[in-house]
Amino acid sequence: MSFDINWSTLESDNRLNDLIRKHLNSYLQNTQLPSYVSNLRVLDFDLGKVGPAITLKEITDPLDEFYDSIREEADQETEENNDNKEDSEHICPDRTIANHEGPKDDFEAPVVMPSPNDIQFLLEVEYKGDLLVTIGADLVLNYPVEKFMTLPVKLSISDIGLHSLCIVACLSKQLFLSFLCDVSDPALDDNQTVLDPKGPILAATKPLERISIVRSMKIETEIGEQYQGQGSVLRSVGELEQFLFTIFKDFLRKELAWPSWINLDFNDGDE
């Protein structure tokens, strides 16, 4: 069973686009960069106007791992609250006698039990939309000496294609999303990932891995005209594009591919 989503609501949400951009930048800050690139950052993120095609395959109870995650988070919050409580007692010794009456004043972790309203969807997601990621970087030329020249470049990632199975679990006011595996798709399997229309071409991964999430994409690079004919610059640009393609795929697999997931917690809205 297929259904439509109101993609325009997400696409027009600047806060969501900015949140994703910040999350990507946080990941890049913890990524070891090669010697030929520095100051790698996401300048802009746009979900685009074309949403994914989604087909509902199955409805089940949520996986136990999601409940375990909520319990672990609740236990951690309880432990932190009790630690803060102990710190405040040390600061205010006049309250020590009252607080020694018993453990009744300690914070207790809430009991997490499955609810009849909890539900999980197995979805087939196909995306060939107009999402656009704009990235800035400094290309470092280390010849004839180290850091001989630094060249600012701007790269655009577009034409992203994916076709995967994923699970979406709704537990109380929390939503979990995780990708399970890729779906065979001739349009993507036979496609090529273009790193630069005038540069090298990297063929899409074959044979099909269990999960790549991103199966095709295009990266275009803008550099100053005075550098476009220099072989060393073009080689470095090609290496940078391949590096971006790799870390972009790795980011999605580490963050979204099972046994990893993203968790959207809407409980804070009650405060």
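Cβ coordinates are placed from backbone N, Cα and C, and glycine is handled just like the others.
At each noted position, the model has the original residue.
Swiss-Prot lists 1-267 with the feature domain 'SMP-LTD'.
Among the mutagenesis results in Swiss-Prot, GLU11 to Arg has the note: Does not affect function; when associated with A-12; E-17 and D-22. The residue drawn here is the original one. Same-chain residues at least 6 positions away in sequence with a Cβ under 8 Å from that of GLU11 (mutagenesis position) are, in sequence order, ASP46, LEU47, GLY48, LYS49, GLY51.
One entry in Swiss-Prot concerns the mutagenesis experiment SER12 to Ala. Its note says: Does not affect function; when associated with R-11; E-17 and D-22. Within its own chain, SER12 (mutagenesis position) has no residue 6 or more apart in sequence whose C-beta sits under 8 angstroms from its own. In the three-state DSSP scheme, SER12 (mutagenesis position) is classed as coil.
Annotation of the mutagenesis experiment LEU16 to Asp in Swiss-Prot: Does not affect function; when associated with D-19 and D-20. Cβ neighbour count for LEU16 (mutagenesis position) (all protein chains, 10 Å cutoff from its Cβ): 14.
Around the Cβ of LEU19 (mutagenesis position), a 10 Å sphere holds 12 further Cβ atoms from the protein chains shown. Secondary structure from DSSP puts LEU19 (mutagenesis position) in a helix. A mutagenesis experiment is reported in Swiss-Prot for this position, LEU19 to Asp, and the note states: Does not affect function; when associated with D-16 and D-20.
Around LYS22 (mutagenesis position), taking its Cβ as the centre, 12 other Cβ atoms fall within 10 Å, counting all chains. For the mutagenesis experiment LYS22 to Asp, the note given by Swiss-Prot reads: Does not affect function; when associated with R-11; A-12 and E-17.
Just so you know, the Cβ of PRO259 (mutagenesis position) picks up 7 other Cβ atoms within 10 Å once every protein chain is counted. The mutagenesis experiment PRO259 to Ala is recorded by Swiss-Prot, whose note states: Does not affect function.
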